[in-house]
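Take a look at the structure below.
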Amino acid sequence: MKSSEPASVSAAERRAETFQHKLEQFNPGIVWLDQHGRVTAFNDVALQILGPAGEQSLGVAQDSLFGIDVVQLHPEKSRDKLRFLLQSKDVGGCPVKSPPPVAMMINIPDRILMIKVSSMIAAGGACGTCMIFYDVTDLTTEPSGLPAGGSAPSPRRLFKIPVYRKNRVILLDLKDIVRFQGDGHYTTIVTRDDRYLSNLSLADLELRLDSSIYLRVHRSHIVSLQYAVELVKLDESVNLVMDDAEQTQVPVSRSRTAQLKELLGVV
């Protein structure tokens, strides 16, 4: 019997459909903000996740969070990214149309959130913002193991990366990723045959990737050693050729050259 599914539907697209269905079953966190980005209301999910963050990062009790700038509830390294999202405008100038969702990591607790903001309009015009987020931590990470001695818990280990493509959220398998390249507010994720944009920073990724497989060879590059092809020396610099569609030569910083050679078994 022939399948009724179009031949053009890829495995990745089928996985995206399955994940999208799961996402629809989630109870989202919802935060209402006024025109200045100050919190006016939470639903129960948002309070459960952001409440502890406010208590530990700001020393503010949950019942005192109302009226606080929502940016302050996130780690300092994530604040510029969130502020950029809240201030984003539609390229066509539409005051209602909202930017696409972003992935963001918060440290207290250690969670991965997909965040969407929508401008709200009342009879008198713009009146604030509705922020909706989905906690995709359990779909994208796993515990990294027990910390040694009484030390602080290690960040959870990533096994999938959430990205936004064609009006849907897709989870990329780490094993399919050749390299990551940092570029301003975004990180470009490169597979053998495609590229994706992610809002997760290289610093966030580096903490949550297996260091025996993924190495930050340069301030702007993390590579999967499984896709390394060749080390190329050019004058005083060293590049690593990666097995993506362009056979990209990734620069290797001097401080990482010896470590990279050791991991690759190169003398």
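Even glycines carry a Cβ here, placed using N, Cα and C.
None of the substitutions listed is reflected here, since the structure keeps the original residues.
Marked as heme binding site by Swiss-Prot: HIS74, MET104.
What Swiss-Prot records for 15-86 is domain 'PAS', and it gives sequence analysis as the kind of evidence. Assigned with DSSP, the residues of the domain 'PAS' (15-86) fall into helix, strand and coil as follows: 44 helix, 11 strand, 17 coil.
Annotation source Swiss-Prot lists domain 'HTH LytTR-type' at 161-266. Counting residues per DSSP class in helix, strand and coil order gives 24 helix, 54 strand, 28 coil for the domain 'HTH LytTR-type' (161-266).
What Swiss-Prot says about the mutagenesis result for HIS74 to Ala is this: Loss of activity. All protein chains considered, the CB of HIS74 (mutagenesis position) has 23 other CB atoms within 10 Å.
Under the heading of mutagenesis, Swiss-Prot lists HIS74 to Tyr and annotates it as follows: Loss of ability to bind heme. Loss of ability to respond to CO, presenting constitutive activity.
Recorded in Swiss-Prot as a mutagenesis result, HIS74 to Lys carries the remark: Loss of ability to bind heme. Loss of activity.
Here Swiss-Prot notes a mutagenesis experiment, MET104 to Leu, with the remark: Much higher affinity for CO. Loss of activity. No effect on heme incorporation.
On its own chain, HIS218 (mutagenesis position) has VAL250, PRO251, VAL252, SER253, ARG256 as residues at least 6 apart in sequence with a Cβ closer than 8 Å to its own Cβ. Among the mutagenesis entries in Swiss-Prot is HIS218 to Ala, noted as: Loss of activity.
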